[in-house]
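I have placed the structure first, in the form of structure tokens, so that the comments after it can refer back to it.
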Amino acid sequence: MARFALVLHAHLPYVRAHGMWPFGEETLYEAMAETYLPLIRVLERLRAEGVEAPFTLGITPILAEQLADARIKEGFWAYAKDRLERAQGDYQRYRGTALEASARHQVAFWELTLDHFQRLSGDLVAAFRKAEEGGQVELITSNATHGYSPLLGYDEALWAQIKTGVSTYRRHFAKDPTGFWLPEMAYRPKGPWKPPVEGPPEGVRPGVDELLMRAGIRYTFVDAHLVQGGEPLSPYGEAALGPVESQEATYHVHELESGLRVLARNPETTLQVWSADYGYPGEGLYREFHRKDPLSGLHHWRVTHRKADLAEKAPYDPEAAFAKTEEHARHFVGLLERLAGRHPEGVILSPYDAELFGHWWYEGVAWLEAVLRLLAQNPKVRPVTAREAVQGPAVRTALPEGSWGRGGDHRVWLNEKTLDYWEKVYRAEGAMREAARRGVLPEGVLRQAMRELLLLEASDWPFLMETGQAEAYARERYEEHARAFFHLLKGASPEELRALEERDNPFPEADPRLYLFREA
């Protein structure tokens, strides 16, 4: 029987103590309210009803650190209370109008959010850990701060990202991970490497897979074009493609020379959900993400149609929208059945950014729940975790370099806009290697410098600069972490060190000795 491996990738960059709105902590609070808590509620309902449809959830280390942070928990509680008050105000304003149903829905949603968060004692990480212990999900890890693996300038820098990600996972989930989400599905094989800007030396470098295997990781995921050739898919919101026929290679389990096993993203199921023109989120009944109430900032309108201007958006009808998710779930499972019929021994890998569901596509979590319920009783397709999917026979494969970004290469993260970013990253990585080797700086200073370097390396900063979504914020953030890093190496005062330790506090186990990788 064909196996279906759903993989959700949950990630947000480090925003704790770095602004509130529109690009700071509120972006995390939105994802907590609209994606992570609703997903936990789905898992709680399925567990209570004995519905078995396992899937894989990647929680990046930097996201797990923030979800577990006391400041973030307190901030989220205040945020959700504020949103409830706004919703109540909207309900009073819109009673007797076409927006009343949406306003009533908003009040109920925020009441449920506060009640659920309180019931969990604010511990979302523990809720996901409980779901894994119950066999509902498989939790996997990633690079510590979502560093872009192929472009990090030194093997030691990539090793520190991987190993810190593994140890952070171990602390939160009390076990060692075997699965790994490659940030941006970006991979580089073993071979000659030349830095895109001045800094690191040229030379032959180990493949990303070799370092993953050394860290105890046994499988990961790549985009379809890395195993089948051809054009890469566009990211969500850009694709205007119709159905694409997968080549046979995407249904195989692949094994690299290092022993790492790899699954490839399935194009058909990807486009059905991600495509802006072809996918489910463009349904006219679903809630419009971009139009917000001018007073409350809440959403009360629907997509209406894909080409509608914001002023043309019609009032949102929650009942009709959530009913539509059932229809779309049946359609998706029908697609899986057709693919399974053509590839009865294959693996259908469907990886998505978790935040697409609930945040960008408000009804998306309800759609996921409907899909899981249908799959639990489906005789043609078996839902499995990625760990189960990679078992058994595999095809020996050599992968090219690439990513799931636009063009299938590194252009989103490496371009004219981001050259200064990479120059600062490489300079800091080289300085960190040297400082770790010399061993002169106090342990606390070196440890905090490592945190600042990890935060500097986050792939979010070049991504946001390239897309223009938050270019000024991204530039401010990477420059801030670079300044902090070099100030620490030059000699920060005890007061300055304490201030940085309070502001940038992830990874208590940060180990500067990881930058001695070659001697290890």
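Placement of Cβ uses the backbone N, Cα and C atoms for every residue, glycine included.
Experimental mutagenesis is annotated in Swiss-Prot for PHE23 to Ala, with the remark: Nearly no effect on enzymatic activity. Under 8 Å, Cβ to Cβ, and six or more positions away along its own chain, PHE23 (mutagenesis position) finds VAL15, ALA470, TYR473.
Counting every protein chain shown, the number of other Cβ atoms lying within 10 Å of the Cβ of GLU184 (active site, nucleophile) is 22. Look at GLU184 (active site, nucleophile): DSSP puts it in a helix. Per Swiss-Prot, the feature active site, nucleophile maps to GLU184.
According to Swiss-Prot, the mutagenesis experiment TYR236 to Ala carries the annotation: Almost complete loss of branching activity but 10-fold increase in hydrolytic activity.
Annotation for GLN469 (substrate binding site): no spatial neighbours, criterion Cβ-Cβ under 8 Å with sequence separation of six or more. What Swiss-Prot records for ARG265, GLY282, TRP404, ASP460, GLN469 is substrate binding site.
For the mutagenesis experiment TRP274 to Ala, the note given by Swiss-Prot reads: 0.4% of wild-type enzymatic activity. The DSSP secondary structure for TRP274 (mutagenesis position) is helix.
According to Swiss-Prot, the active site, proton donor annotation covers ASP353. According to DSSP, ASP353 (active site, proton donor) sits within a strand segment.
Swiss-Prot documents TRP404 to Ala as a published mutagenesis change and attaches the note 0.4% of wild-type enzymatic activity. In the three-state DSSP reading, TRP404 (mutagenesis position) counts as coil. Cβ contacts within 10 Å of TRP404 (mutagenesis position), excluding its own Cβ and spanning all protein chains shown: 24.
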Revision key, fill the gap. Span of ARG265, GLY282, TRP404, ASP460, GLN469 as binders of substrate, largest Cα separation rounded to whole Å, comes out at 26
**Study point:** Cβ packing number for ASP460 (substrate binding site), 10 Å threshold
**Key:** 24
Revision key, fill the gap. Sequence-ordered recorded positions within 10 Å (Cα) of ARG265 (substrate binding site), taken from GLU184, TRP274, ASP353, TRP404, are TRP404
Point to revise | By Cα-Cα distance, the member of recorded positions TRP274, GLY282, ASP353, TRP404, ASP460 nearest GLU184 (active site, nucleophile) | key: TRP404
Exercise for review: Within 10 Å of the Cβ of ASP353 (active site, proton donor), how many other Cβ atoms can you find? Include all protein chains, please.
Suggested key: 17
